[in-house]
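The Mg(2+) 1 binding site annotation in Swiss-Prot covers D15. Here Swiss-Prot flags E17, R165 as substrate binding site. Per Swiss-Prot, the feature Mg(2+) 2 binding site maps to E17, D186; the stated evidence is experimental evidence. Swiss-Prot documents R148 to A as a published mutagenesis change and attaches the note Strongly reduced ssb-binding. Reduced ssb-dependent nuclease activity. Recorded in Swiss-Prot as a mutagenesis result, E150 to A carries the remark: About 2-fold increased ssb-binding. Weakly increased ssb-independent and ssb-dependent nuclease activity. Record note (Swiss-Prot) on the mutagenesis of H181 to A: Residual nuclease activity. Swiss-Prot lists 202-355 with the feature domain 'ExoI SH3-like'. For the mutagenesis result Y207 to A, the note given in Swiss-Prot is Strongly reduced ssb-binding. Reduced ssb-dependent nuclease activity. Quoted from Swiss-Prot, the note on mutagenesis experiment Q311 to A is: 2-fold reduced ssb-binding. Weakly reduced ssb-dependent nuclease activity. Quoting Swiss-Prot on the mutagenesis of R316 to A: Strongly reduced ssb-binding. Strongly reduced ssb-dependent nuclease activity. In Swiss-Prot, the entry for mutagenesis L331 to A states: No effect on ssb-binding and on ssb-dependent nuclease activity. The structure shown retains the original residue. Swiss-Prot documents R338 to A as a published mutagenesis change and attaches the note 3-fold reduced ssb-binding. Reduced ssb-dependent nuclease activity.
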Amino acid sequence: MMNDGKQQSTFLFHDYETFGTHPALDRPAQFAAIRTDSEFNVIGEPEVFYCKPADDYLPQPGAVLITGITPQEARAKGENEAAFAARIHSLFTVPKTCILGYNNVRFDDEVTRNIFYRNFYDPYAWSWQHDNSRWDLLDVMRACYALRPEGINWPENDDGLPSFRLEHLTKANGIEHSNAHDAMADVYATIAMAKLVKTRQPRLFDYLFTHRNKHKLMALIDVPQMKPLVHVSGMFGAWRGNTSWVAPLAWHPENRNAVIMVDLAGDISPLLELDSDTLRERLYTAKTDLGDNAAVPVKLVHINKCPVLAQANTLRPEDADRLGINRQHCLDNLKILRENPQVREKVVAIFAEAEPFTPSDNVDAQLYNGFFSDADRAAMKIVLETEPRNLPALDITFVDKRIEKLLFNYRARNFPGTLDYAEQQRWLEHRRQVFTPEFLQGYADELQMLVQQYADDKEKVALLKALWQYAEEIV
């Protein structure tokens, strides 16, 4: 990988298969990654490995039906999560690596952060330290469809809307992807999509790659002038190609990586007519519960999450027509907003109060409760450098209340042999609180229902039976 004595930049394409959809409360099953050079030529060996589930967790049946990976298979082929985390960490922290996948910003990266959090690695540094970065090809595909669709076949789903599912895109473009939802197959498919866009739409590809960087994005955002931009985001919905013209009203009052945008294609009357309390309530009301009320056409754009933003004229008139975006309506709304600067204060007030949030007392769900201090981070590094068998004798104090609980869970899940009698009892009590009679009854009912639903599908029934056996074995 050396090149003129300097480390070359590489892409690390990766994908997780997990035992459920919740990045903090569910667990990883399999990880796959391939490193490529800047032209997407494979460097080194493909990496695939499994994670052994700990004994305080049962997989979501629906996830196992999708991936086909049973907890028994993960246990037989896998290593404990501490070792699993260490391998991923060493891949992700090679300098000048751009870590990417398909829908990773919203899913896989959250899985990574939570794995690192549970296993005493910095949850964030991998994506920025040592010239590293992250990127996500899902929004690249969405942007390509909306802004420069030529040269690529765009499949539709059953509703006649564009589909950005990896297996649909690969099929429509004649790319081999026989084993969807196998992590390695998905990684190869993602590399193939990257090559396709780079070949067919090189200027768009290079623009989006450069603008994965938050400092580059910041340069596009002009709040005082409310300068309009084109924004591509899954939040807008496939019915309009996930695209709209937006205008920046203000920076978020607390999160310096978030800018408050108005969707210019929306109905802006609520912003003019309602006060900030009413707007906040409506913003956090599900669309289905709004009734006749107009939605609040405001969204946060997080510049550290690789959002797609570009100059307004990047969306050509013919593409706006194809996507059903009314340019004149957007221009009219922009004019009204510029004439009503008081709207800025209202939207800042909406976000000045935190989003309704129920704190969890489960330490696994507390990644976002705050950053760790330097002293605690140094102490966590010592935990990693200590032989597991010496962890019980480790005499360090932590300031953050989470760390003692994390350390206990880390030992109990990965190195149960290091627990003394009192600690074994504490872990047993923890497992009793997880596997309550109500939880187990609900789990059994779900398996039963799925067995009936898939009675004719031998493979699925076998997976469900394996889950039943696994539950009986560990509970």
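Start at 1 and count along the chain as shown; that gives each residue its number.
Cβ atoms here come from the backbone N, Cα and C positions, even for glycine.
None of the noted substitutions appears here; every position holds its original residue.
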Requested in this report: Could you round the CA separation between D186 (Mg(2+) 2 binding site) and the residue listed as 'Mg(2+) 1 binding site' to a whole angstrom and send it over?
Outcome: 7
Report summary line: Looking only at the recorded positions R148, R165, Y207, the residue listed as 'Mg(2+) 1 binding site' has its closest CA neighbour at R165
Query raised in the report: From the Cα of R165 (substrate binding site) across to the Cα of R338 (mutagenesis position), what is the distance in angstrom?
Result: 38
Requested in this report: Check the domain 'ExoI SH3-like' (202-355) for me and report the mean pLDDT.
Outcome: 95
Query raised in the report: Does DSSP give Y207 (mutagenesis position) helix, strand or coil?
Result: helix
Report task. Count the other Cβ atoms sitting within 10 Å of the Cβ of R316 (mutagenesis position), across every protein chain shown. Result -> 12
Requested in this report: Give the distance between the Cα atoms of H181 (mutagenesis position) and E150 (mutagenesis position), rounded to the nearest whole Å.
Outcome: 28
Query raised in the report: Which residue, out of the recorded positions D15, E17, E150, D186, shows the minimum number of other Cβ atoms inside 10 Å of its Cβ in this structure?
Result: E150
